[in-house]
Amino acid sequence: MIKSSWRKIAMLAAAVPLLLASGALWASTDAIHQKLTDLEKRSGGRLGVALINTADNSQILYRGDERFAMCSTSKVMAAAAVLKQSESNKEVVNKRLEINAADLVVWSPITEKHLQSGMTLAELSAATLQYSDNTAMNLIIGYLGGPEKVTAFARSIGDATFRLDRTEPTLNTAIPGDERDTSTPLAMAESLRKLTLGDALGEQQRAQLVTWLKGNTTGGQSIRAGLPESWVVGDKTGAGDYGTTNDIAVIWPEDHAPLVLVTYFTQPQQDAKNRKEVLAAAAKIVTEGL
């Protein structure tokens, strides 16, 4: 059964599917559930949504505990792992890595310009988060010691769901039922909150991650498109086979505590086109009553 609920994080997961977590709902939970259901049916795919309202720790979930291919949204965890190392060694982010022609993979708009000069880990992190540069992601993974080290970092911050198994671009195959390189909307939302608003990173490192996310250049048609223009958004998009279209975001509405929103979407046809408008619509549905 699809879960679509407001609830306190501390409440038992077995609570009723549509549960009032605080004194009042932003909008009717029945209406939110129905709108997300209708959106999913119209889209012809499978939609996953997790929203955390940090004002009262309430949540709204739609397939929140189902696995989805993360695609490039996993880059947040990799960059955060680098930042974590810089807490004990500030020079880590200044370490320069060589970039060879053999390293380049599809969609590397930044790294392909630095074959002679190389790039620092800070520059690679910015490139992979703000331009979704795939070679930058692979170089970061290589520096960390492989995909399993990114997963180990996720475990260290309390995420038992995240798993990174491959590198770019194969981590984007998004084969239905394949658990490689997947997480759930709720697990990713909780981790994103810890990394950007919590204490999983030191203050300086947390601020740097937020700055990178706010400077993302690829999310204008996804979550951001479903929100008021005055709201500040830091996000990371992702895309893969089976029309997989993802976006994870930290949102700062006007006169309200931050929100954390994860939207994952995938389709049954391997060659299906990306559907960023579905993510924008989902973002509007879950925030329009705020």
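Using the three backbone atoms N, Cα and C, a Cβ is placed for every residue, glycine included.
Annotated active site, acyl-ester intermediate per Swiss-Prot: S72, in sequence order. S72 (active site, acyl-ester intermediate) carries a helical DSSP state (H, G or I). Cβ neighbours within 10 Å of S72 (active site, acyl-ester intermediate), excluding its own Cβ and spanning all shown chains: 26.
In this structure, D199 (variant position) belongs to neither helix nor strand by DSSP; it is coil. Annotation of the natural variant D199 to N in Swiss-Prot: In strain: D488 and HB60; the original residue is retained in the structure shown.
For the natural variant A225 to V, the note given in Swiss-Prot is In strain: D488. The Cβ of A225 (variant position) has 17 neighbouring Cβ atoms from other residues within 10 Å, across all protein chains displayed.
G238 (substrate binding site) has a Cβ environment of 26 other Cβ atoms inside 10 Å. Summarising the annotation, Swiss-Prot assigns substrate binding site to K236, T237, G238 and lists similarity to another entry as the type of evidence.
While the structure shown retains the original residue, Swiss-Prot records the natural variant D255 to N with this note: In strain: D488. Of all Cβ atoms in the shown protein chains, 4 besides its own fall within 10 Å of the Cβ of D255 (variant position). Secondary structure from DSSP puts D255 (variant position) in coil.
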* Relative to the Cβ position of T237 (substrate binding site), how many further Cβ atoms are located within 10 Å? -> 27
* Structure fact -> Near K236 (substrate binding site) (Cα-Cα within 10 Å), the recorded positions in question, chosen from S72, D199, A225, D255, are S72
* Structure fact -> Of the recorded positions S72, D199, A225, D255, within 10 Å of G238 (substrate binding site) (CA to CA), in sequence order, we find S72
* To do: Going by DSSP, give the three-state secondary structure for A225 (variant position).
  => helix
